[in-house]
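Peer 1: Starting off with a structure, shown below.
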Amino acid sequence: MISGSVRFLVNLESLNGVESIGNLTKHRTAPVVLKTSTGYLVRYVPVISGEALAHAYQASLVDIAKKEGLPVGSLSSQYEFIKFSTDEALKIEGIKEPKDYNDARRFEVEVMLKDVIADVGGFMYAGGAPVRRTSRIKLGYMIPALRGDEIPAQLEAQFHVRFSNKPVSGSQAIFNVEVSSALYTFSFELDEDLIAVPSTFGEKVKGEEELERQKAKRVKSAIKALYSLLSGNFGGKRSRFLPSMKLMSLVVTKTDFPFMPEPAHDDDYIKTTIMRLGKAKGVLNGNLAKAYVINNEGIEVGEGVTVLSTVEDLVVKLEEE
């Protein structure tokens, strides 16, 4: 299992808009609870949804999988991650719907062989005999670091005018876009051991041997696709609101047991993660427990970690293990 917590310093972004009200395009916000010197408080803060991060990850996986010669479905090739949710989608992809629950494993394997994105990112067929595959990549909301009384985040609407050099009614318009600046954090988990492995119970079906043959390539592609998230290549409205973005720090662990690093709110999150990792290895009788750190803000990282300089170095390390 590969898991991580990440900190980005992001200035002037509009990566996750949610709606337009008149001439105002709003940024996504959500309530968070934080502990302050006076007790627990609720605050609404700018956020970037896990769906936005997952879309960027899967789009990156499409490009990487094609280069690796792995199968990508017709809809996924268009970066439309409807996958195999409806009968209409099955017709487009050339997959026969499941007859009943006993046919679910056959259906899941055929879908996985057709589209590596459905293998890694999961899918939910909602027809007469529903079949679900849980995503092997898990992503939460990207939220500001919760650091005591002050949250390092701010929203403000920026004024713009669409200019016209001719006096035509409606051609020159005012519009406002909410932008955010924040010290953002997010966490992720990639269960690479379960990639190319059917999740539906039942006897082995045709095609599983081919999945086993492709597994190494599929895992490699899934790890490479993390690069888009760790390098900040995600979100929308980038053509005119490309943010000033810097990776401040991260900790990524690779284990053979379930483990999630500390959220990147406090400055000791890496040190605490390393301390917990050693204890978790003992509690769960683990054999593999490695930690990789990038530290561009001079915080404590603890002992027994591999400190790297760049995200590129990190991805290479994860592939090698």
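FYI, residue positions are counted from 1 along the chain as it appears here.
Every residue gets a Cβ built from N, Cα and C, even glycine.
For His160 to Ala, Swiss-Prot lists a mutagenesis experiment annotated as follows: Significantly reduced affinity for crRNA.
Mind running through what each feature is packed against?
Peer 2: Secondary structure at His160 (mutagenesis position), taken from DSSP and collapsed to helix, strand or coil, is strand. Long-range Cβ proximity for His160 (mutagenesis position), meaning a same-chain Cβ under 8 A and a gap of 6 or more residues, is found for Ile174, Phe175, Asn176, Val177.
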